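Annotated ATP binding site per Swiss-Prot: ASP33, LYS72, GLN133, THR134, GLY135, LYS136, THR137, SER138, in sequence order, evidence recorded as experimental evidence. Quoted from Swiss-Prot, the note on the mutagenesis of LYS136 to Ala is: Completely abolishes interaction with PCF11. No effect on growth; when associated with A-137. THR137 to Ala appears in Swiss-Prot as a published mutagenesis result, with the remark: Completely abolishes interaction with PCF11. No effect on growth; when associated with A-136. A mutagenesis experiment is reported in Swiss-Prot for this position, ASP161 to Ala, and the note states: Compromises interaction with PCF11. No effect on growth.
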Amino acid sequence: MASLPGIDEHTTSEELITGDNEWHKLVIPKGSDWQIDLKAEGKLIVKVNSGIVEIFGTELAVDDEYTFQNWKFPIYAVEETELLWKCPDLTTNTITVKPNHTMKYIYNLHFMLEKIRMSNFEGPRVVIVGGSQTGKTSLSRTLCSYALKFNAYQPLYINLDPQQPIFTVPGCISATPISDILDAQLPTWGQSLTSGATLLHNKQPMVKNFGLERINENKDLYLECISQLGQVVGQRLHLDPQVRRSGCIVDTPSISQLDENLAELHHIIEKLNVNIMLVLCSETDPLWEKVKKTFGPELGNNNIFFIPKLDGVSAVDDVYKRSLQRTSIREYFYGSLDTALSPYAIGVDYEDLTIWKPSNVFDNEVGRVELFPVTITPSNLQHAIIAITFAERRADQATVIKSPILGFALITEVNEKRRKLRVLLPVPGRLPSKAMILTSYRYLE
């Protein structure tokens, strides 16, 4: 009898599964990645039976269940590993396991940085440069995780890409001492200080609000935020010998977002005292020669290294980025799968708010370090994320620009008739009488 297309006498019943919620066994060979691509509503549960596997350097414990949602990531097998998994959206036929040929570069980098830490009280200050989807953030996360494994270090992770919501909401740049293991289940690396109980140690980021989506909307403001963050980082390194010896890992935006002359990188190197540059590209890529020629005199050619694009890096589109940004905002107010938080909604009069917004060259505004007052209307503020600064409510714009960030709030409703707003706060209490900055991000519950 003729068989149906795609099905023959050798096809097992397991291969005919079209997605269920049963446990399935998978063996990942040593040195290989299981490349996972989860939908926003999909949920994957993984349990390791034997062997050692990592997610960006964070090892998964044997016999513990890990839950993942809305994430594209690889599980790397340090040694041959048997694990169980279940997910209604995955089938045994759609699983992708491939050899990873770039981990040797990451190992070499880790031991090079470790040698610097062991021989000097001033740790390495590394900036990672490359194009989109080359693995800059993956490399940053892995190097931070390996530093924690090797010794009692607290590497300072510095995120300079406002579109990456790591330990904070999108639209910010931040510096975070990685003081303990990262949460392997979260694309946002883990949670910052929270009012709820958490399974893992919270991280405390130092945050500067840029407020816009793309750095080319206001390069001057972006560079000013880096300068201010650099001052905070310098103070932290001066006061904390452990962080100073651990060093910094600086994650940058895609090279395509920077000026042709790479002026932003010069600024980053100066303000953060960078002494090592890692370039994710091939040796034949024009970027490699350009970087060596541009930064060789500044850093020394012996301190500039190339690394091939990392294996296991998933292609991401704008829809996926938006989904991660939305997830990070939701987690800020409501918590993650393991940590439920209860935000606090309050009513606020129009007269009790002073809100500014950064200038934006795409809105026919001058792209410089300047803030403009915001008129309170539904079109301006409905569903908007606002940054609450430490500056007093009636402070001038220069003071507001330089002020640290107290936290973030979500404006869920603007009632013009009653001249009131409904504001969601992460903690109970009154809205602080502080100046606020409108960001470009919105969240519709």
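Cβ coordinates come from backbone N, Cα and C, glycine included.
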Set of same-chain residues at least 6 away whose C-beta sits under 8 angstroms from LYS72 (ATP binding site):
ILE36, ASP37, LEU38, SER314, VAL316, TYR320
Minimum Cβ neighbour count within 10 Å among the recorded positions GLN133, THR134, THR137, SER138: which residue?
GLN133
On a count of neighbouring CB atoms within 10 A, which of the recorded positions ASP33, GLY135, LYS136, ASP161 is highest?
LYS136
Pairwise Cα distance for GLY135 (ATP binding site)/ASP161 (mutagenesis position) [Å, integer]:
13
So, in DSSP terms, is ASP33 (ATP binding site) helix, strand, or coil?
strand
In whole Å, how far is ASP161 (mutagenesis position) from GLN133 (ATP binding site) when you measure between their Cα atoms?
13
How long is the line from the C-alpha of ASP33 (ATP binding site) to the C-alpha of ASP161 (mutagenesis position), rounded to the nearest angstrom?
26
Should THR137 (mutagenesis position) be counted as helix, strand, or coil on the basis of DSSP?
helix
Return the maximum Cα to Cα distance in Å (whole number) over the record's ATP-binding residues: ASP33, LYS72, GLN133, THR134, GLY135, LYS136, THR137, SER138.
18
